[in-house]
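Down below is the structure, laid out as structure tokens.
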Amino acid sequence: MAFKYWFVFAAVLYARQWLSTKCEVPQMTSSSAPDLEEEDDYTAYAPLTCYFTNSTLGLLAPPNCSVLCNSTTTWFNETSPNNASCLLTVDFLTQDAILQENQPYNCSVGHCDNGTCAGPPRHAQCW
């Protein structure tokens with residue numbers, strides 16, 4: 001009878017050892033652990049602001065057809081495509097109005113052609 005208990009005891013120990021090797025969770029080492037300190041780079045999705053002149057004909061690019069833009073991390077110039085509307089000239093009689101925010105002034109509108117604002121001019125109100 002003692003032999004039966006010894007046999008059952010040995011079988012239980014063997015089963016326990018077998019289960020502990022098959023079911024153990026592998027421990028992470030420093031080389032296999034994910035780097036929780038690293039942050040994702042979301043700058044590509046950051047809000048982008050570009051600065052145009054507003055007019056009765058729509059938004060106008062600057063005379064050099066290179067629009068100043070910025071995101072939360074960087075400033076850059078974005079070249080306007082050919083035939084985009086651009087600010088050709090400003091009426092010098094209303095130049096003082098430009099210094100006052102949201103005051104309309106007379107301006108001439110052209111179109112971008114290889115990085116420069118070209119005519120024929122169209123007249124508009126700008127602000």
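Quick reminder: no glycine exception, Cβ is built from N, Cα and C everywhere.
What Swiss-Prot says about the mutagenesis result for E39 to A is this: Significantly reduced binding to CCL5 and slight reduction in inhibition of chemokine activity.
As a published mutagenesis entry, D40 to A appears in Swiss-Prot alongside the note: No effect on binding to CCL5.
Here Swiss-Prot describes T43 to A as a published mutagenesis experiment; the accompanying note says: No effect on binding to CCL5.
As a published mutagenesis entry, T74 to A appears in Swiss-Prot alongside the note: Slightly reduced binding to CCL5. In the three-state DSSP classification, T74 (mutagenesis position) falls within coil.
Among the mutagenesis entries in Swiss-Prot is Q100 to A, noted as: Slightly reduced binding to CCL5.
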| So for T74 (mutagenesis position), how many other CB atoms are inside 10 Å of its CB? | 10
